[in-house]
Amino acid sequence: MAISCRQSRVLPMSLPLPLTIPLPLVLVLSLHLSGVCGVIDRLVVQTSSGPVRGRSVTVQGREVHVYTGIPYAKPPVEDLRFRKPVPAEPWHGVLDATGLSATCVQERYEYFPGFSGEEIWNPNTNVSEDCLYINVWAPAKARLRHGRGANGGEHPNGKQADTDHLIHNGNPQNTTNGLPILIWIYGGGFMTGSATLDIYNADIMAAVGNVIVASFQYRVGAFGFLHLAPEMPSEFAEEAPGNVGLWDQALAIRWLKDNAHAFGGNPEWMTLFGESAGSSSVNAQLMSPVTRGLVKRGMMQSGTMNAPWSHMTSEKAVEIGKALINDCNCNASMLKTNPAHVMSCMRSVDAKTISVQQWNSYSGILSFPSAPTIDGAFLPADPMTLMKTADLKDYDILMGNVRDEGTYFLLYDFIDYFDKDDATALPRDKYLEIMNNIFGKATQAEREAIIFQYTSWEGNPGYQNQQQIGRAVGDHFFTCPTNEYAQALAERGASVHYYYFTHRTSTSLWGEWMGVLHGDEIEYFFGQPLNNSLQYRPVERELGKRMLSAVIEFAKTGNPAQDGEEWPNFSKEDPVYYIFSTDDKIEKLARGPLAARCSFWNDYLPKVRSWAGTCDGDSGSASISPRLQLLGIAALIYICAALRTKRVF
């Protein structure tokens, strides 16, 4: 008789035996099964929710145990749709944690059907509201040494975890209480994204870095951020409080902290890291009073909470929520008088309908209809106000940007103007049309200042116009908010290290004009170039090794520098950053980044806004004509530009 060790999704811990089987035979069968399934038994981890069985992979000559699809919350369906997450019910059998979970409900990007450069960001599993699951990668040796069940601090065999120190890169690392844990939060504009994407595979990071890596799904779009509480009587506030996607993240992080020892990790040695909306999520989890102090080390890639796309007011979120209700034929006018009826209606609407209809409120480049909301609870105030009273003396931050943050979004929002493969010679009138569209919510004075700042005065005007718009988008929405926030973090006591990724990878499928795209650094930080089956150049493999090392060193020490390497802390007074590049001729340290351009956004433009507000008033005082006002602005910018040449950045 063949005996299979394959397990169903949940197996009972014991099965009733027929009374006619003699006890000696039972023992023989038990010993035989133990021998056959012994390897699989090593893959069972006792968590606080129940036992889970993963799978073993060998990477770079090292064994890693991988657990995918561990539920951390009840499926947020039916009455739980739009509500805060509820912890998963414990299970008693062994849970099969070898398959990928569903992706939270979202729409696919299909502007370029069949194009792999776009497809890598689309869901690679079925979409479902039942999506709140965790993934864990744990080095096998460390997990078997330190892994302890959540109920006793011991190994399954009853022995205490040993106190050996592991060696990494020749440096002794004190892992007596377990390994460091890195927790990844994916991006996608709070509208899309999935922890299951191939680019987020952490096999190499866990194996080479000798760290535990985890990731999880969280709700996006209206399912994660519908905010209606202010419109309803107080007793209905929990029907759609908003920010439940952030509450999902918080619950997953707490679950991982509670179960760190079970996987061989140290719950006091945790680092959050993420990119774009995932980076802003890291920011939110570090700063929110709900999770403050839960983790004190974070890596933020191309995204901070002060970015225009990364937060919205309660009023704006309510406006968008009411529009969605009406688009779903559930009558938002009844929210105050009959909220139960409205929410019952919204919970009866097909998930696909909500997923599609929510995009009706997309209002222009990087103006997504869902974002973290200033709700008075998870986010009590706007990000920079929260920063004013923050005490961050024990916090370590690694943050940065890529060189061409804006081109990806420019292409998608103005697809009728640009080609993904070839550069476009853009006439001045089209340039002005696009710039006025992007910055249409700014005052006229601000728009004129922005256009002046990003007008090319040399070279081929047509191609330069395209490049300058990309720079304006990248600076405004990503690099300069990051720059501003990094300075504020340092001022509040955090230890901040800043990087700037400038390498255009040889594997890029996008046109040369798009440069170093938003998200291009992810594969390098995850160590993908170390995978010899992938087509990277030798210098790129070295860069991948260096960048993975920076992540690991930061997770272990709070400082991304390698032994003997200089990487000073970043501050407003000394804005030193580290350049990740394959070009050995480039100095690794510089000042900025983009200090002059970011001074325009962070220091000068707010003054233009205040001046415009003064002149636009309808008081009896004399006002400056728009023409003189704009000439004055242009003159001031010119003076600033002249002064820049005497500064070192």
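Note that the numbers count up from 1, one per residue, in the order the chain is shown.
The backbone N, Cα and C atoms fix where each Cβ goes, and this holds for glycine too.
Just the original residues are modelled here, none of the noted substitutions.
In the three-state DSSP classification, SER276 (active site, acyl-ester intermediate) falls within coil. Long-range neighbours of SER276 (active site, acyl-ester intermediate) (same chain, six or more residues apart, CB within less than 8 Å of its CB): GLY187, GLY188, GLY189, GLN301, SER302, GLY303, HIS518, GLY519. Summarising the annotation, Swiss-Prot assigns active site, acyl-ester intermediate to SER276.
Feature annotation from Swiss-Prot assigns active site, charge relay system to GLU405 (among others). GLU405 (active site, charge relay system) falls outside any helix or strand according to DSSP and counts as coil.
Marked as active site, charge relay system by Swiss-Prot: HIS518 (among others).
In this structure, ASN126 (mutagenesis position) belongs to neither helix nor strand by DSSP; it is coil. For the mutagenesis result ASN126 to Asp, the note given in Swiss-Prot is Decrease in apparent molecular weight of 16 kDa subunit.
For the published mutagenesis ASN174 to Ser, Swiss-Prot gives the following note: Decrease in apparent molecular weight of 55 kDa subunit. Decrease in apparent molecular weight of 55 kDa subunit equivalent to the sum of decreases observed with S-174; D-133 and D-331; when associated with D-331 and D-531.
Among the mutagenesis results in Swiss-Prot, CYS328 to Val has the note: No effect on apparent molecular weight. The residue drawn here is the original one. According to its DSSP assignment, CYS328 (mutagenesis position) is coil.
For the mutagenesis of ASN331 to Asp, Swiss-Prot gives this note: Decrease in apparent molecular weight of the 55 kDa subunit. Decrease in apparent molecular weight of 55 kDa subunit equivalent to the sum of individual decreases observed with S-174; D-331 and D-531; when associated with S-174 and D-531. The structure shown keeps the original residue. Cβ-based neighbour count (10 Å, all protein chains) for ASN331 (mutagenesis position) stands at 14.
In three-state terms derived from DSSP, ASN531 (mutagenesis position) belongs to neither a helical nor a strand segment and is classed as coil. In Swiss-Prot, a mutagenesis experiment is listed as ASN531 to Asp, annotated with the note Decrease in apparent molecular weight of the 55 kDa subunit. Decrease in apparent molecular weight of 55 kDa subunit equivalent to the sum of individual decreases observed with S-174; D-331 and D-531; when associated with S-174 and D-331.
According to its DSSP assignment, ASN569 (mutagenesis position) is coil. Cβ environment of ASN569 (mutagenesis position): ALA490, SER495, VAL496, HIS497, VAL576 lie under 8 Å away, each six or more residues apart in the same chain. What Swiss-Prot notes for the published mutagenesis of ASN569 to Asp is this: No change in apparent molecular weight of the 55 kDa subunit.
Among the sequence features in Swiss-Prot, the mutagenesis site CYS615 to Arg is noted as follows: Formation of 75 kDa monomer.
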To the nearest whole angstrom, state the Cα distance for the pair CYS328 (mutagenesis position) and ASN531 (mutagenesis position).
47
Could you say which of the mutagenesis positions ASN126, ASN531 has its Cβ with the most other Cβ atoms inside 10 Å?
ASN531
Can you tell me the CA-to-CA distance separating ASN531 (mutagenesis position) and GLU405 (active site, charge relay system), as a whole number of Å?
26
Would you mind reading off the Cα separation of ASN331 (mutagenesis position) from ASN126 (mutagenesis position), to the nearest angstrom?
31
Would you identify which of the recorded positions CYS328, GLU405, HIS518 has the most other C-beta atoms lying within 10 angstroms of its C-beta?
GLU405
Taking only the CA atoms, the spacing between GLU405 (active site, charge relay system) and ASN126 (mutagenesis position), expressed in whole angstrom, is 29
Structural state of HIS518 (active site, charge relay system), classified by DSSP into three states:
coil
